[in-house]
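Under the heading of natural variants, Swiss-Prot lists S57 to F and annotates it as follows: In alleles 40 and 44. In allele rym4. Per Swiss-Prot, the feature mRNA binding site maps to 58-63, K90, 108-109, 158-163, 203-207. Under its natural variant entries, Swiss-Prot includes N160 to D with the note: In strain: Sukai Golden and Mikamo Golden. In allele rym5. Annotation of the natural variant Q161 to K in Swiss-Prot: In strain: Sukai Golden and Mikamo Golden. In allele rym5; the original residue is retained in the structure shown. Under the heading of natural variants, Swiss-Prot lists G195 to V and annotates it as follows: In allele 42. According to Swiss-Prot, the naturally occurring change D206 to G is described as follows: In alleles 40, 43 and 44. In allele rym4.
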Amino acid sequence: MAEDTETRPASAGAEEREEGEIADDGDGSAAAAAGRVSAHPLENAWTFWFDNPQGKSRAVAWGSTIHPIHTFSTVEDFWSLYNNIHHPSKLNVGADFHCFKDKIEPKWEDPICANGGKWTISCGKGKSDTFWLHTLLALIGEQFDFGDEICGAVVSVRKNQERVAIWTKNAANETAQISIGKQWKEFLDYKDSIGFVVHEDAKRSDKGAKNRYTV
């Protein structure tokens, strides 16, 4: 009841939290309760990851510089995070943002990603912001008919171009992959052809793997 919430004391451990530690919002405070009532839950929880290998030795193993930023599960949490991090056009060359379903790591070695592949869209420098945002909204809003096949999305900033990619689970499921590719182009109003590369093919090829599917 409201009376109980208002009279409940603040968390006893507030003074004991280490610097930088996020307070637990489950303490029953009126503000937290109000936030939970008004929040709009997403069908899946998602985690933002950041990879900035700049300044790292080339000998560092691929994927070792990727680290999670924050996991969100409501519309409000998404916008709070998105509005407080750099957009892709502001990132250093070589950096990547990843947004993957919670518990899935944005790595080929992750068991859920291992048999999958990715659709990729390339664009000019500074042009990826809109594509990235619209891709995120389509993902967290569950706009894809084969949404269960999707692992997450990546935006990559490189010297001469920027790329946005959608990673999927099962490259052999041609029906699902073609549907995802076509719908993604529709959501972004993207007119050029895009290709789907299987992760296993990419790992075996030093010069770039051929597209398994094209839409």
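Just so you know, glycine gets a Cβ as well, placed from its N, Cα and C.
Feature map: Swiss-Prot annotations on the structure.
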residue : record            : DSSP (3 states)
K90     : mRNA binding site : helix
R158    : mRNA binding site : coil
G195    : variant position  : strand
K203    : mRNA binding site : helix
- Task: Using C-alpha positions only, work out which of the recorded positions K90, G195, K203 is nearest to N160 (variant position).
- Result: K90
- Out of N160, Q161, which has the highest number of nearby Cβ atoms, where nearby means within 10 Å of its Cβ, if these are the variant positions? Q161
- Cα-Cα distance linking K203 (mRNA binding site) and G195 (variant position), given in Å to the nearest integer: 16
- Message: At a 10 Å cut-off from the C-beta of G195 (variant position), count the other C-beta atoms across all protein chains.
- Response: 17
- Whole-number Å distance separating the Cα atoms of Q161 (variant position) and K90 (mRNA binding site) is 13
- Message: If I restrict to non-local contacts, at least six residues apart, and a C-beta distance under 8 angstroms, what lies near R158 (mRNA binding site) in its own chain?
- Response: V93, G94
- Message: Counting across all protein chains present, how many other Cβ atoms fall within 10 Å of the Cβ of K203 (mRNA binding site)?
- Response: 11
